[in-house]
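Asker: According to Swiss-Prot, the protein has these features:
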- D15, D58, N60: Mg(2+) binding site (BINDING)
- 9-123: domain 'Response regulatory' (DOMAIN)
- T6 to A: Loss of phosphorylation by PknG/PknK/PknJ (MUTAGEN)
- D58 to A: Loss of phosphorylation by PrrB (MUTAGEN)
Amino acid sequence: MDTGVTSPRVLVVDDDSDVLASLERGLRLSGFEVATAVDGAEALRSATENRPDAIVLDINMPVLDGVSVVTALRAMDNDVPVCVLSARSSVDDRVAGLEAGADDYLVKPFVLAELVARVKALLRRRGSTATSSSETITVGPLEVDIPGRRARVNGVDVDLTKREFDLLAVLAEHKTAVLSRAQLLELVWGYDFAADTNVVDVFIGYLRRKLEAGGGPRLLHTVRGVGFVLRMQ
């Protein structure tokens, strides 16, 4: 019986036919509509023409690799959530994927249930907003314009990605309160489970560098063993 509910559309990209078939089958059984691509160029065409709700993308592919695909999508202002898959587990590799604009990074091998949970988290995050505030929040020389999605330090605009601003907005709305990694994963990335990822630390690092680039004071502080807080020292 047709319930009128449309299943989320996921584009899965991998040049390994066995992996691709396995992911397609698993995601379909989990309730997703699935399209596939076997290389980066095909993935970029499909993402542009068919507008999937999320992309699961292997990082090592012929023609156009995963990082290049994400970079191209973001350059076209396509903010589709992307989960990058890779056998590379080093921090540098994860950072490269995230800096390109990926929303999540999952190391192979992984359990299908975790991939499904992460895709659902990305979709939840996309369907909501990082914050409901309608004000400009000030912390020392930092101004966070929530409705305008702009940040300024000493009156100078700070160039932030969508995810960086989402994280900063959440921290600003809870200024002086220490938020744990788990809380930030849920509020910013939409995770409702204990994800094994250092994505919060990576993005905190991005924000610190950008906020302090002009010689501004340290505003983002780490509370060892607890989490992170936005405040003047």
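Note that Cβ sites are derived from N, Cα and C of the backbone, with glycine treated the same way.
Each of these features: where is it, how hidden is it, and who are its neighbours?
Answerer: Neighbour count (other Cβ atoms within 10 Å of the Cβ, all protein chains): 16 for D15 (Mg(2+) binding site).
DSSP assigns T6 (mutagenesis position) to coil in the three-state reduction, placing it in neither a helix nor a strand. In the structure as shown, the Cβ atom of T6 (mutagenesis position) sits within 10 Å of 8 other Cβ atoms.
If you take the C-beta of D58 (mutagenesis position) and look for same-chain residues 6 or more apart in sequence within under 8 angstroms, you find V13, D14, D15, D16, V19, G66, V84, L85, S86.
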Asker: What number of additional C-beta atoms lies within 10 angstroms of the C-beta atom of N60 (Mg(2+) binding site)?
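Answerer: Its Cβ has 16 other Cβ atoms within 10 Å.
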Asker: Once D15, D58, N60 are set aside, which residues in the chain still have Cβ within 8 Å of the Cβ centroid of the Mg(2+) site?
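Answerer: Near the Mg(2+) site, the remaining chain residues are V13, D14, D16, I59, M61, P62, D65, G66, L85.
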Asker: Translate the DSSP assignment of D58 (mutagenesis position) into the three-state scheme.
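Answerer: Looking at the DSSP assignment, D58 (mutagenesis position) belongs to a strand.
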